[in-house]
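Enquirer: This is the structure I have questions about; it appears just below.
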Amino acid sequence: MDSDDEMVEEAVEGHLDDDGLPHGFCTVTYSSTDRFEGNFVHGEKNGRGKFFFFDGSTLEGYYVDDALQGQGVYTYEDGGVLQGTYVDGELNGPAQEYDTDGRLIFKGQYKDNIRHGVCWIYYPDGGSLVGEVNEDGEMTGEKIAYVYPDERTALYGKFIDGEMIEGKLATLMSTEEGRPHFELMPGNSVYHFDKSTSSCISTNALLPDPYESERVYVAESLISSAGEGLFSKVAVGPNTVMSFYNGVRITHQEVDSRDWALNGNTLSLDEETVIDVPEPYNHVSKYCASLGHKANHSFTPNCIYDMFVHPRFGPIKCIRTLRAVEADEELTVAYGYDHSPPGKSGPEAPEWYQVELKAFQATQQK
């Protein structure tokens, strides 16, 4: 973000003083192909100016005696933005970062261009990390916390570079000037980063998620022949994360090559990975660390599957409400099977889904 190091002027467009130095508003192109547009006073940047770097990023602010001072805006090549406080050309002081969609992803302090002090990292799903960063600006220490999307439930303890090593259930009681105050909850459950593999769903399959446990329960579904279903414990508004969908991680090829009977609890995570909750883990007596796989299908669902970065499970999907949901209401999602796969006459879906689809389409035509 500091482009002044060993930069050699290649071309100057604008007024020059008697010594041939940029003076007034000028555009200076450097040997690195970086470009600066702004005000100069006898060869030094003074006043508003903007760097255009070779990689597509930019840095804009107010220069005094050739150095950026005060508020500056660095725009990454992908469109993300860092708004920070500069002293003598380096980040020193409060800063905020935003992603390409304008969502806040970082809030904290910088010292000599490195994150410093208590910092917050925000995920698009609503969760966050908070704590005092180490000398390298990393979320490493004994007093770091992951805060769930309710901005209250937390896992507090030891993290290394943002990865939970040992967390205990806590409640975020208050935040004063960016500093959080946590209160540890009774109990001796310990949580740690436990990303599943193709063969291990969890090293502690019967340890429930504390956030999920407050919001959902499993009971007999109200949908005919659907078995168990997922229900809301509490009344919530729209866009609320209710449950998590963890499972073993397998490939799309593996899913596509086996019988539909084995794919009852599969959910695509991305182009490479499918999350699966196979036997015997579809029984809560064998696995209850996450319950999202218990949500049944509906063509008029009250929830959706959404991406989620979980402190324990890693990248997974969650179940998020589409609308307000009442206590004891069953949570449903659209399974999203392909209704018109190429080269096939009918949908690529299990038989029960095809039957329900025809019935639903019939009601829509009335």
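A Cβ is built for glycine as well, from the same backbone N, Cα and C atoms used for every other residue.
None of the substitutions listed is reflected here, since the structure keeps the original residues.
Okay, so Swiss-Prot annotates it like this:
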type	residues	note
DOMAIN	214-336	domain 'SET'
MUTAGEN	GLU220 to Ala	Increases near-attack conformations
BINDING	ALA226, GLY227, GLU228, ASN296, HIS297, GLU356	S-adenosyl-L-methionine binding site
MUTAGEN	GLU228 to Ala	Increases near-attack conformations
MUTAGEN	TYR245 to Ala	Significantly reduces the monomethyltransferase activity but increases the dimethyltransferase activity
MUTAGEN	LYS294 to Ala	Significantly reduces the catalytic activity
MUTAGEN	HIS297 to Ala or Gly	Abolishes methyltransferase activity
MUTAGEN	LYS317 to Ala	Induces a reduction in methyltransferase activity toward TAF10 but an increased methyltransferase activity for H3 and p53/TP53
Enquirer: Among the mutagenesis positions LYS294, HIS297, LYS317, which residue has its Cβ surrounded by the fewest other Cβ atoms within 10 Å?
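Expert: Taking LYS294, HIS297, LYS317 as the mutagenesis positions, the minimal 10 Å Cβ count falls on HIS297.
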Enquirer: From the mutagenesis positions GLU220, TYR245, LYS294, HIS297, LYS317, pick the residue whose C-alpha lies nearest to the C-alpha of GLY227 (S-adenosyl-L-methionine binding site).
Expert: GLU220
Enquirer: Write out how many residues of the domain 'SET' (214-336) are helix, how many strand and how many coil, based on DSSP.
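Expert: The breakdown for the domain 'SET' (214-336) reads 11 helix, 50 strand, 62 coil.
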Enquirer: Among all the protein chains here, how many other CB atoms are within 10 A of the CB of ALA226 (S-adenosyl-L-methionine binding site)?
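Expert: That number is 15.
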Enquirer: Under 8 Å between C-beta atoms and at least six apart in sequence, can you list the same-chain neighbours of GLU356 (S-adenosyl-L-methionine binding site), or say none if there are none?
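Expert: Looking at Cβ-Cβ distances below 8 Å from GLU356 (S-adenosyl-L-methionine binding site), excluding near sequence neighbours, one finds HIS297, PHE299.
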Enquirer: Quick one: pull the CA-CA distance for ALA226 (S-adenosyl-L-methionine binding site) versus GLU220 (mutagenesis position), whole Å only.
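Expert: Roughly 8 Å, rounded to the nearest whole number.
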Enquirer: By a simple count, how many Cβ atoms lie within 10 Å of the Cβ of ASN296 (S-adenosyl-L-methionine binding site), its own Cβ left out?
Expert: 18
Enquirer: If we check Cα distances from LYS294 (mutagenesis position), which of the mutagenesis positions GLU220, GLU228, TYR245, LYS317 wins as closest?
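Expert: So, spelling it out, the nearest of the mutagenesis positions is GLU228.
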Enquirer: Round to a whole number and give the Cα-to-Cα distance in Å for the pair TYR245 (mutagenesis position) and ASN296 (S-adenosyl-L-methionine binding site).
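Expert: Distance between the two Cα atoms comes out at 13 Å.
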Enquirer: Can you tell me how far the Cα of GLU228 (mutagenesis position) sits from the Cα of ASN296 (S-adenosyl-L-methionine binding site), in Å?
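Expert: Distance between the two Cα atoms comes out at 8 Å.
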Enquirer: Provide, as an integer number of angstrom, the distance between the C-alpha atoms of GLU220 (mutagenesis position) and ASN296 (S-adenosyl-L-methionine binding site).
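Expert: On Cα coordinates alone, these residues lie 11 Å apart.
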Enquirer: If you count the other Cβ atoms within 10 Å of each Cβ, which of the recorded positions GLU220, GLY227, GLU228, TYR245 comes out on top?
Expert: TYR245
